[in-house]
Every structure is written in structure tokens, then in C-alpha cells.
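Worksheet: the structure to be examined is printed underneath.
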Amino acid sequence: MAEPFLSEYQHQPQTSNCTGAAAVQEELNPERPPGAEERVPEEDSRWQSRAFPQLGGRPGPEGEGSLESQPPPLQTQACPESSCLREGEKGQNGDDSSAGGDFPPPAEVEPTPEAELLAQPCHDSEASKLGAPAAGGEEEWGQQQRQLGKKKHRRRPSKKKRHWKPYYKLTWEEKKKFDEKQSLRASRIRAEMFAKGQPVAPYNTTQFLMDDHDQEEPDLKTGLYSKRAAAKSDDTSDDDFMEEGGEEDGGSDGMGGDGSEFLQRDFSETYERYHTESLQNMSKQELIKEYLELEKCLSRMEDENNRLRLESKRLGGDDARVRELELELDRLRAENLQLLTENELHRQQERAPLSKFGD
């Protein structure tokens, strides 16, 4: 019975030497009791070979061989030439594995070339899929793994790299140097553009803002001394001039006439703006009330003005006395100026002999 089994086994199609390694392998357990059937899932078509009927077993319900008479699974590793076949045939042709068949024990079978090909080791197994090398390429594979494990060389930053610093963190000296450098660069670029005939825009700087800011406040002390000195007559004395100069300079704020006018104008503008805003925010009743208050204030000021006019008329006789005092003051100033000129002449005459004696 071994010869028909081997002949049918040899006629099965062979795709490669590793077809048996890809399928699920399972060795027969020698301790399994005889006659035990191996249950195979019906859903998996790989385990049901309908194209090739089973040999050496009883016919099934559909005319095929029973599950007991399946050929032994192929081994993934190399087996001896005759031991694999004998172990696979034990469950089918042995006396203790067949339930109802009276088959004699198989005779010794000579190894065929097909059986030797099936018994060769598989080189395309999972080990080769994971990248395991063959026996001859172990060194090359190890070298590739070492190269992959090496870290890439990372270049260090250049030591000559300029560290940038924000402008607001610079010191005063650093800001000054930076501004000078930028101005020189802008001037150079403008000169190059002008030489090429291209239109040149003015240097973009904020200095004009500072100039406008400085011009907002008037020059309070420019030309005050010369104008006041030219307006003074020759009959004034040095003491009177110093006193008048102190009055012209203003109070403790040190601002002259132009400064006081500027402050007065600024105050009036601010007051008008505030008054306008307050009137716009008032309701109609509040505006009527404010108008009545202003009329009362106007009538009161008119009464005060009339009273002061009457008093000035009563004191009209004192105006002549005031004029006489003003004339007397002018005469005394003229005498004082004459005395000053005479004193200066006497000093010059006293210095002349001393200069001759020194020579």
C-alpha cells in the first residue's frame, strides 16, 4: 500500500520548497490514543483538499477520504531522509492507528528526488523576512546594522555668529554706535543710487519728530535782552535797569513776557475746550439754569463797573499830582545818568597816569 501512496504524493503540485513552512505545522503526538480523529475547521478551505481525494482511508459521505487518512504535514526544518516519511505514515499505515482497516505495515521506501527537495531547509522563512542574513552574508548584515545604529554627526554652531540683541536692551553707547552705523550705511546707499541716476528719498529717521517737538515750546529768552535794552532810554540808571530786568524776567518760574502770553493763551484755550464739552453734556433744563446764572453775574459785574467809574471821577483831581511826580522822576533819572558819565570820565583820567608810570 506504500507504493500508491507515494505515487499520489509525488503527483501533488509543488510551488516552492517553503510551501509547507508557510502553513501551520503540527507534528503528530505519539502519545495520542489510536483512532483519535483530528478536527479541522470547515471554514478554512486550505485544510479541505477536495481536488485530491485522501488515500489509504475509508470513503466519506461525499466520496472523499476521511480526515484520518490525510498526508503528514511538511516539516519546516531539515529532517532525515526516511524518518519524516515514516513518522507521517505511522498514523495511516500502522496497525495501531487504523480503526477498521487491516493494512500491513509499510515497507521501506527509497528516498526520491522529490522527497529530498521537500526535506531541504527553507531559506525564505520568517527569519529571512525579519532581515536575518544567510550563512554567507552575516558579516555584511552586521555591518549594515552597525551603520544604521550610528548617530549622525551634528555640526556645532559657528563661534563667529553674531548674537542679535533687541534695540531697547542696548546701552546708550551701543545705541549711539548703532545709529551712526545705520546713518553711514543709508548715506552710502543714497550716494550709490544718486550716482546711478535713481530717485533718492530722504533718509528715514525720527530726528524730524524731535525737531518738531522742540519747536512746540517757544524760545522764551531769545532776543529779550536786546529788545528791552534798545527800548530803554539813555536816562536810565544801572540799578533801575537791573530792577526792571528782574521784573521782565517774570516771577519765580523764570519766564518772560512771551512765556506769560503763551501760558495765558494755553490756559484760555483749555478753559474754552472744557467749557464747550461741559455745555454739550448738559441737558436743556441745565442750560436754562446756567443762562440765568450768567445773567445775574453780568448784572452784578455791570454794577461793580459803574461804581468804579464814579470813584475814578472823584479821584480825578489826583491825576495832576501823579503827572507832577512822573516829571520829577524823569528829571532825577537824567541827573543820575549825568553823574554816572562824569564818574566814568574821572575813572579814565585816574587810569591814564598809572599806565604812563608802568611804561
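Cβ coordinates are placed from backbone N, Cα and C, and glycine is handled just like the others.
Quick look at what Swiss-Prot lists:
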MUTAGEN   Tyr203 to Asp  Abolishes interaction with P-TEFb; when associated with D-205
MUTAGEN   Leu287 to Ala  Loss of oligomerization; when associated with A-294; A-332 and A-339. Loss of function and interaction with P-TEFb; when associated with A-294
MUTAGEN   Leu294 to Ala  Loss of oligomerization; when associated with A-287; A-332 and A-339. Loss of function and interaction with P-TEFb; when associated with A-287
MUTAGEN   Leu332 to Ala  Loss of oligomerization; when associated with A-287; A-294 and A-339
MUTAGEN   Leu339 to Ala  Loss of oligomerization; when associated with A-287; A-294 and A-332
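Note on proximity: among Leu287, Leu294, Leu339, the mutagenesis positions of the record, the Cα nearest Leu332 (mutagenesis position) is that of Leu339. Other Cβ atoms within 10 Å of the Cβ of Leu339 (mutagenesis position), summed over all protein chains shown, number 11.
Cβ neighbour count for Leu287 (mutagenesis position) (all protein chains, 10 Å cutoff from its Cβ): 11.
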